[in-house]
Amino acid sequence: MMQSSKWNAMSLLMDEKTKQAEVLRTAIDEADAIVIGIGAGMSASDGFTYVGERFTENFPDFIEKYRFFDMLQASLHPYGSWQEYWAFESRFITLNYLDQPVGQSYLALKSLVEGKQYHIITTNADNAFDAAEYDMTHVFHIQGEYILQQCSQHCHAQTYRNDDLIRKMVVAQQDMLIPWEMIPRCPKCDAPMEVNKRKAEVGMVEDAEFHAQLQRYNAFLEQHQDDKVLYLEIGIGYTTPQFVKHPFQRMTRKNENAIYMTMNKKAYRIPNSIQERTIHLTEDISTLITTALRNDSTTQNNNIGETEDVLNRTD
């Protein structure tokens, strides 16, 4: 029987003086492959939250009318007309995709895994990876993307993008309604278009690009299923555990060479079968990732200026 791999990162946990950033850095360095699951907690750590001033300053009229608690509740609301639906969604997409700046934790993570075998699955639908200029062949958007549109009747498997129309909707809307003629229409059946995001009842349109992303992700998992794999879960809650949390735990259990690492202030239940191969990091996600990059002795010794450029980007 093959002996399971030894992880120095697990040993570091035994030392109370060890910083969490060092544990993260060590695990990334020693992994043969890294499967990264990213949820809303990572974008929120960069300040891209769905609550507070970011919500109240951009949607005061919707809050007054519907008493919404946050943007998530507002985005799931069954609006009475397509004019109102697109009045909200056009503002939401502009804020959370078209105009959302680059996140510092995404830049730092990209540098941390540079040169490693890695693949990302994300339940986020914002622009974070595009803004940070990731190689998108390593990213799988399992929940869709805000900028994409699909037929509301799901009459065909194709998504569409029209940035200019979204911006025009924001400018033209009045009293929480866009002009009737601006409602995007399906080119096949003429039904109104909607945002390409997964719904519990009907799912979402999964086009050729979606399936290409899925195929690349599955191929990576299969290629490294027995390797020394770090299953790194960042900012994932329990809203949709079937996409990241449960598969990561299951793959860790099946591969004795793997460890499961979660970055989350909340402590969710860990199956008994993998508790001894689980690392739970509780510090602020953005701070933890950027600190791990700064503490990378190789990066600091070889190219200090490049590291500082990554962490200081604001475009």
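Including glycine, each Cβ sits where the backbone N, Cα and C put it.
The NAD(+) binding site annotation in Swiss-Prot covers Ala40, Thr123, Asn124, Ala125, Asp126, Gln143, Tyr238, Thr239, Thr240, Asn264, Tyr268, Ile285 and is backed by similarity to another entry. Of all the Cβ atoms in the protein chains shown, 16 others lie within 10 Å of the Cβ of Thr240 (NAD(+) binding site).
Classification of Cys151 (Zn(2+) binding site) by DSSP places it within a strand. If you look up Swiss-Prot, you'll see Cys151, Cys155, Cys186, Cys189 marked as Zn(2+) binding site, on the strength of sequence analysis.
The annotation domain 'Deacetylase sirtuin-type' is assigned in Swiss-Prot to 13-299.
Look at Asn124 (mutagenesis position): DSSP puts it in coil. Under a cutoff of 8 A between CB atoms, and with a sequence separation of 6+ in the same chain, the neighbours of Asn124 (mutagenesis position) are Ile38, Gly39, Ala40, Met42, Ser43, His141, Gln143. Per Swiss-Prot, mutagenesis Asn124 to Ala is noted as: Loss of catalytic activity.
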Those residues of the chain, 6+ apart, with a Cβ under 8 Å from that of Cys155 (Zn(2+) binding site):
Cys186, Lys188, Cys189, Ala191
Spatial separation of Cys151 (Zn(2+) binding site) from Tyr238 (NAD(+) binding site) - C-alpha basis, Å
29
Going by a 10 angstroms cut-off between Cβ atoms, which of the binding-site residues Cys151, Cys189 has the sparsest surroundings?
Cys189
What's the CA-CA gap between Cys151 (Zn(2+) binding site) and Asp126 (NAD(+) binding site) in angstrom, rounded?
20
Please state whether DSSP places Tyr268 (NAD(+) binding site) in a helix, a strand or coil.
coil
Which residues, sitting 6 or more apart from Tyr268 (NAD(+) binding site) on the same chain, put a CB under 8 Å from its CB?
Gly237, Tyr238, Lys245, Thr262
